[in-house]
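Below: the structure, in structure tokens.
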Amino acid sequence: MSHLAELVASAKAAISQASDVAALDNVRVEYLGKKGHLTLQMTTLRELPPEERPAAGAVINEAKEQVQQALNARKAELESAALNARLAAETIDVSLPGRRIENGGLHPVTRTIDRIESFFGELGFTVATGPEIEDDYHNFDALNIPGHHPARADHDTFWFDTTRLLRTQTSGVQIRTMKAQQPPIRIIAPGRVYRNDYDQTHTPMFHQMEGLIVDTNISFTNLKGTLHDFLRNFFEEDLQIRFRPSYFPFTEPSAEVDVMGKNGKWLEVLGCGMVHPNVLRNVGIDPEVYSGFAFGMGMERLTMLRYGVTDLRSFFENDLRFLKQFK
């Protein structure tokens with residue numbers, strides 16, 4: 001009992017020196033635990049006369065209460081300090097700009113397709129589609145390219161078997177459309193096509209768009225006027241345009257269309273011609289009554305010319321540094 005005041009003072013000193021909650025708990029066990037210094041003081045009561053024990057017990061309990069209060073106060077201080085330190089470490093500078101949600105953008109080839117569809121849509125063309133896995137009839141035979149025709153050698157075709165292939169052109173869509181409906185016909189046919197070629201200006205898969213008109217009294221003049229308007233609208237310039245005689249099995253006469261580039265050189269942009277009478281006969285349309293014109297162009301080619309891209313493969317490499325330029 002004589003050491004009670006010293007024990008309380010010693011406990012309070014240890015409590016004030018505890019640097020964290022774990023150290024503080026060690027002090028609690030040392031003084032108030034089952035075998036703690038103040039707890040053991042209760043065992044000295046048996047040495048006192050019975051009439052003195054209640055008063056002595058009250059003094060010991062008062063000492064334990066003082067130490068418990070000191071423990072509680074110090075624990076609150078340590079927990080508050082720990083919370084403040086954590087908040088300081090996790091602080092947010094509200095003056096910093098927020099993380100902006102970046103909007104996506106259309107792929108440049110998609111932008112080109114949309115632009116062309118919009119232009120021809122205003123001229124009354126509808127969009128037609130067809131299968132990418134095609135048969136040799138729709139891809140070759142019906143287009144005046146029979147099995148013995150030398151033009152078949154010009155296509156590096158991906159064949160599945162002797163009759164099925166990945167289409168090399170979207171012209172098969174024209175055949176399917178003409179077989180399904182009678183003139184007047186006015187369609188454009190965008191889609192993916194496949195050829196076994198890969199270099200700076202060719203990829204095994206690329207996008208093509210073909211156009212077709214079949215009606216009475218359609219002439220080459222109609223074809224030239226349509227393509228003149230289209231190219232000047234697409235490039236947004238009053239371009240110098242020329243038509244060169246060419247050869248395609250499915251058109252007669254045929255032409256390739258060039259535009260004058262900024263470097264003063266002619267650049268080929270598309271092929272076109274009047275629908276060959278044999279093609280019309282193959283789909284049950286009388287070439288003595290109806291005529292038509294067709295044209296075809298590569299979407300990547302036009303996109304390269306419009307945006308000044310030098311390597312076609314850039315469109316398929318998914319490099320965001322490249323693609324973000326077109327947003």
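Glycine is treated like the rest: Cβ placed from N, Cα and C.
According to Swiss-Prot, the protein has these features:
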- Glu252: Mg(2+) binding site (BINDING)
- Gly98 to Asp: In thermosensitive mutant pheS5; might cause subunit disaggregation due to electrostatic repulsion (VARIANT)
- Gly191 to Asp: Decreased affinity for Phe (VARIANT)
Original post:
For Gly191 (variant position) and Glu252 (Mg(2+) binding site), what Cα-Cα distance in Å is obtained after rounding to a whole number?
Top reply: 24
Subject >> Gly191 (variant position) CB neighbourhood, other CB atoms within 10 A >> reply: 21
Original post:
Of Gly98, Glu252, the recorded positions given in the record, which has the fewest other CB atoms within 10 A of its CB?
Top reply: Gly98
Original post:
Going by DSSP, is Gly98 (variant position) part of a helix, a strand, or coil?
Top reply: coil
